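Encoded as structure tokens, the structure appears first; notes follow it.
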Amino acid sequence: MDFSNMSILHYLANIVDILVVWFVIYKVIMLIRGTKAVQLLKGIFIIIAVKLLSGFFGLQTVEWITDQMLTWGFLAIIIIFQPELRRALETLGRGNIFTRYGSRIEREQHHLIESIEKSTQYMAKRRIGALISVARDTGMDDYIETGIPLNAKISSQLLINIFIPNTPLHDGAVIIKGNEIASAASYLPLSDSPFLSKELGTRHRAALGISEVTDSITIVVSEETGGISLTKGGELFRDVSEEELHKILLKELVTVTAKKPSIFSKWKGGKSE
């Protein structure tokens, strides 16, 4: 008997075991992220922490109470989240549980692009000045804090209303984080580039400035000409057309590829043939 091969197989089995558990936990977190179940999980973790501490310090009464809470709590979870559990099982049966999160993110990204395009085209035609910065991997919390926090679901109507002249939020930048308008009337750093045309105003200088220190995508609508400009990576792209803007936003902001058929759907398709 070759014990070396057995030990290698045992080692590989352990790796696969860990990867499968990690994958399942990751998918569960992705499924419940942004739902009320997240708050419930936080509460469960707190109870578990209290139980461990009470056991360590010998607090028998507290430990007994936490044991009862955990024992009956899981039953309560099944009852409270029965609709969510049913939907999750139905999703598993349809074979798209592993693509649900990616599809949702992709829809949000396309909604973001559509909202930016509609609002900028509307404002450009009416020469309403605007400055919209979309945060990506580099954190922009310092700049968000300089403005008025909104944390509002993004829409073209809301973006337009923010930049209507003589309204409290029109002066400054809108910063988008994720699929939300994080803040309005935020201050962005101005670029010191000597190559920036002097005919460009503060909005363009701020758009270029933020692109020099973050990986954000920033869109500017000129109130003088109605032209739409875009900055990224320390570069300024002036007077971009509607088609050019769409191509750039699609390339830079959509990170999820088109949904592919899952193993389950392939299996079902093969069985039906």
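Cβ atoms are placed via backbone N, Cα and C, with glycine included.
A helical conformation is recorded for Arg203 (ATP binding site) in the three-state DSSP classification. Listed in sequence order, Gly129, Ala130, Leu131, Val220, Ser222 are the same-chain residues six or more apart from Arg203 (ATP binding site) with CB atoms under 8 A from its CB. The feature ATP binding site is assigned by Swiss-Prot to Asp171, Leu188, Gly201, Thr202, Arg203, His204, Ser222, Glu223, Glu224.
On the 0 to 100 pLDDT scale, the domain 'DAC' (82-242) averages 89 in this prediction. Annotated domain 'DAC' per Swiss-Prot: 82-242, in sequence order, evidence recorded as sequence analysis.
Secondary structure at Asp171 (mutagenesis position), taken from DSSP and collapsed to helix, strand or coil, is coil. Counting every protein chain shown, 15 other Cβ atoms lie within 10 Å of the Cβ of Asp171 (mutagenesis position). Under its mutagenesis entries, Swiss-Prot includes Asp171 to Asn with the note: No c-di-AMP formation (construct without residues 1-80).
In sequence order, Leu131, Gly147, Ala184, Ala185, Ser186, Tyr187 constitute the residues six or more apart from Gly172 (mutagenesis position) in its chain with CB-CB distances below 8 Å. Per Swiss-Prot, mutagenesis Gly172 to Ala is noted as: No c-di-AMP formation (construct without residues 1-80).
The annotation that Swiss-Prot gives for the mutagenesis experiment Thr202 to Asn reads: No c-di-AMP formation (construct without residues 1-80).
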The number of other Cβ atoms within 10 Å of the Cβ of Gly201 (ATP binding site), counted over all protein chains shown, is 13
One finds that other Cβ atoms within 10 Å of the Cβ of Thr202 (mutagenesis position) number exactly 13
